[in-house]
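Contents: one structure, followed by commentary.
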Amino acid sequence: MDQLSDSYALYNQPVVIDNGSGIIKAGFSGEERPKALEYCLVGNTKYDKVMLEGLQGDTFIGNNAQKLRGLLKLRYPIKHGVVEDWDSMELIWSYVLNEVLQLQNIGEHPLLITEAPMNPLKNREQMAQVLFETFDVSALYVSNPAVLSLYASGRTTGCVVDCGEGYCSTVPIYDGFALPASMMRMDIGGADITEQLQFQLRKSAGVSLFSSSEREIVRTMKEKVCYLAKNIKKEEEKYLQGTQDLISTFKLPDGRCIEVGNDRYRAPEILFSPQIIGLGYDGLSDMCMQSIWKVDLDLRKPLLSSIILSGGTTTLKGFGDRMLWDLEALTKGTSKIKIIAPSERKYTTWIGGSILTGLSTFQRLWTKKSDWLEDSTRVYSNLM
């Protein structure tokens, strides 16, 4: 594949997009943090307008839709890491690129974008087609988010545990080489915790918050009060004994306050015990161990001592402690296990993309639009 010229790379700063199910992060190569942090949602007004003044338009995108959620019916284009609503996805990309990043011509910039590991090839094909044809990007690279998170950590070896809004994955990488046969994924993430909390609140507190706008309220509640218990059985015993520090109060937008008790740790427990919601996955700790056990025997020790957390869901209180507790139990104390939890792990995927696209050695990896036009099938297989 032809390299982009040095002048091309110099005068056309690459754009980096971490295309998350919950929040889309976007910005320019070489910068320390993303310039755009927008909720990945689109909202349409659900009421008839009766006055000329007030809000203009009937479609709102990203953070604007989040702010006006009470007036809107919200749509989430990405479900479990897969784009299901391409029209809404295009609206979000257009808004982020043109309005937030204020790009005059996206076609003059190479674009790195993330895609969940083990996604259907059809999703990547559609993504490439939309970005090349609709947005006219000049060059494209589609990356595994876990690989970028490892770049951001400054390491070349580690098992990346990436948990976002739509899915969780475990990706072992050794000395810069991804080990695809050992990658694992489960389609449970932060959105499922939010949904579980919705059901539990109705059952335990009689609070019904099920509209698309109310779902965002519950998402905020999850982020503020939920946590992972290190030992779920002991936590249940403490709760039954009436321990008051396990109860948290959350204020709803209408001023009502509700007490959240054992739902605080029961809702996120689905990550580690998916059978709670009737799914057959083994749980995140088991999945991490299975990924590492799939690699060659000689590679396991350095992977166990470099387990890197990435994604917004890993910022739940107690997440790292729970992973360590479970993995030490699974290895029966025979291996040294180290959990690495970067303080900015919500953004480490984007930061890794910013670093990667700035390397001179990366320039040969871009897929140019001319290559895609010549042989799109071959190019799809290169967008990894």
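The backbone N, Cα and C atoms fix where each Cβ goes, glycine too.
Under mutagenesis, Swiss-Prot gives D6 to A with this note: Temperature-sensitive; when associated with A-2.
R75 to A appears in Swiss-Prot as a mutagenesis experiment; the accompanying note says: Reduces spindle formation; when associated with A-73. According to DSSP, R75 (mutagenesis position) is assigned to a strand segment.
Mutagenesis annotation in Swiss-Prot: D136 to A, described as Lethal. Strongly reduces interaction with JNM1; when associated with A-133; the structure shown retains the original residue. For D136 (mutagenesis position), the same-chain residues that are 6 or more apart in sequence and have a Cβ closer than 8 Å to its Cβ are I106, G107, K369.
Listed in Swiss-Prot is the mutagenesis experiment D187 to A, annotated as follows: Temperature-sensitive. Strongly reduces interaction with JNM1; when associated with A-185. Counting only same-chain residues six or more apart in sequence, the Cβ atoms lying under 8 angstroms from the Cβ of D187 (mutagenesis position) belong to H80, G81, G166, Y167. Look at D187 (mutagenesis position): DSSP puts it in coil.
Listed in sequence order, G190, T194 are the same-chain residues at least 6 apart in sequence whose CB falls under 8 Å from the CB of R219 (mutagenesis position). A mutagenesis experiment is reported in Swiss-Prot for this position, R219 to A, and the note states: Lethal; when associated with 214-A--A-216.
Counting every protein chain shown, the Cβ of R266 (mutagenesis position) has 21 other Cβ atoms within 10 Å. Experimental mutagenesis is annotated in Swiss-Prot for R266 to A, with the remark: Lethal. Reduces spindle formation. Reduces nuclear migration in mitosis; when associated with A-269.
For K294 (mutagenesis position), the same-chain residues that are 6 or more apart in sequence and have a Cβ closer than 8 Å to its Cβ are P172, L179, A181, S182. For the published mutagenesis K294 to A, Swiss-Prot gives the following note: Reduces nuclear migration in mitosis; when associated with A-296 and A-298.
Experimental mutagenesis at this site is recorded by Swiss-Prot as D326 to A, annotated: Temperature-sensitive. Reduces nuclear migration in mitosis. Strongly reduces interaction with JNM1; when associated with A-328. The 10 Å shell around the Cβ of D326 (mutagenesis position) contains 20 further Cβ atoms across the protein chains shown.
According to Swiss-Prot, the mutagenesis experiment K369 to A carries the following note: Lethal. Strongly reduces interaction with JNM1; when associated with A-371. Mapped onto three states, the DSSP output places K369 (mutagenesis position) in helix.
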Between R75 (mutagenesis position) and D326 (mutagenesis position): CA-CA distance (Å): 36
Tertiary neighbours of R75 (mutagenesis position) (same chain, Cβ under 8 Å, six or more apart): L41, V42, G43, N44, D85, S88, S212
